[in-house]
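Asks: Pulled from Swiss-Prot, these are the listed features:
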DOMAIN    80-175  domain 'SH2'
DOMAIN    162-211  domain 'SOCS box'
MUTAGEN   F56 to L  No effect on JAK signal transduction inhibition nor on binding to JH1
MUTAGEN   F59 to D  Loss of JAK signal transduction suppression. Destabilization of SOCS1
MUTAGEN   F59 to L  No effect on JAK signal transduction suppression nor on binding to JH1
MUTAGEN   Y65 to A  Some loss of JAK signal transduction signaling. Reduced binding to JH1
MUTAGEN   I68 to E  Loss of binding to JH1/Y-1007 of JAK2 and loss of signal transduction suppression
MUTAGEN   R105 to K  Loss of LIF signal transduction suppression. Loss of binding to KIT. No effect on binding to VAV
MUTAGEN   R105 to Q  Loss of IL-6 signal transduction suppression. No effect on binding to TYK2
Amino acid sequence: MVARNQVAADNAISPAAEPRRRSEPSSSSSSSSPAAPVRPRPCPAVPAPAPGDTHFRTFRSHSDYRRITRTSALLDACGFYWGPLSVHGAHERLRAEPVGTFLVRDSRQRNCFFALSVKMASGPTSIRVHFQAGRFHLDGSRETFDCLFELLEHYVAAPRRMLGAPLRQRRVRPLQELCRQRIVAAVGRENLARIPLNPVLRDYLSSFPFQI
């Protein structure tokens, strides 16, 4: 009896605790109340770019746009285009190379697309490549060219040999690239269409018709 009365006493609810239990809201009543709708927060407005806030200036004509687009595609295929390489990075890569070694990279100047970095006798230097009136020329030179690679070929073949061999990202070139270069050098890019080849090989030759 004593044990049973003790258990009953332990399980009994004290009068002081009863009002507290009655005052606590039940979970069923709180869950039945409708939830407040979630309103999406408005996205902050993105400010429009100010005129001239890009790296390159606006193209003057659609022909200029096509020429730069074509030049970019040729640069991607040439192997010595180093993209957004800095001036310091370009000079460090050229420092131990022979005189005349060069590479093409993006210019950091707002009014130029590309820059030419070359190892001179006095050390590496960089020259801006200007694009004006649909033609390319080096900074400080009056000689202009329809194509950036014609400009490079001109300075490679010049008597003073300002440019030598390009610094390629891959030192070992694929055999098909070497064959294409020799064919272009042998017959000239103006005669590539006359070579009796299937369309696939002819397209490959014309995809980079330069001797560099």
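Backbone N, Cα and C define each Cβ position, glycine as well.
Every residue here is the original one, so none of the noted swaps is modelled.
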Asks: By a simple count, how many Cβ atoms lie within 10 Å of the Cβ of Y65 (mutagenesis position), its own Cβ left out?
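Replies: I get 12 for this one.
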Asks: Quick one: Cα separation, R105 (mutagenesis position) versus I68 (mutagenesis position), in Å?
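Replies: Per the Cα atoms, R105 (mutagenesis position) and I68 (mutagenesis position) stand 14 Å apart.
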Asks: Please spell out the DSSP helix, strand and coil residue counts for the domain 'SH2' (80-175).
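Replies: Breakdown, helix to coil: 19 helix, 29 strand, 48 coil.
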Asks: Can you give me the same-chain residues 6 or more apart in sequence from I68 (mutagenesis position) with a CB-CB distance under 8 Å?
Replies: F59, F113, F131
Asks: For the mutagenesis positions F59, R105, which one has its C-beta crowded by the most other C-beta atoms within 10 angstroms?
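Replies: Of the mutagenesis positions F59, R105, the highest Cβ count within 10 Å belongs to R105.
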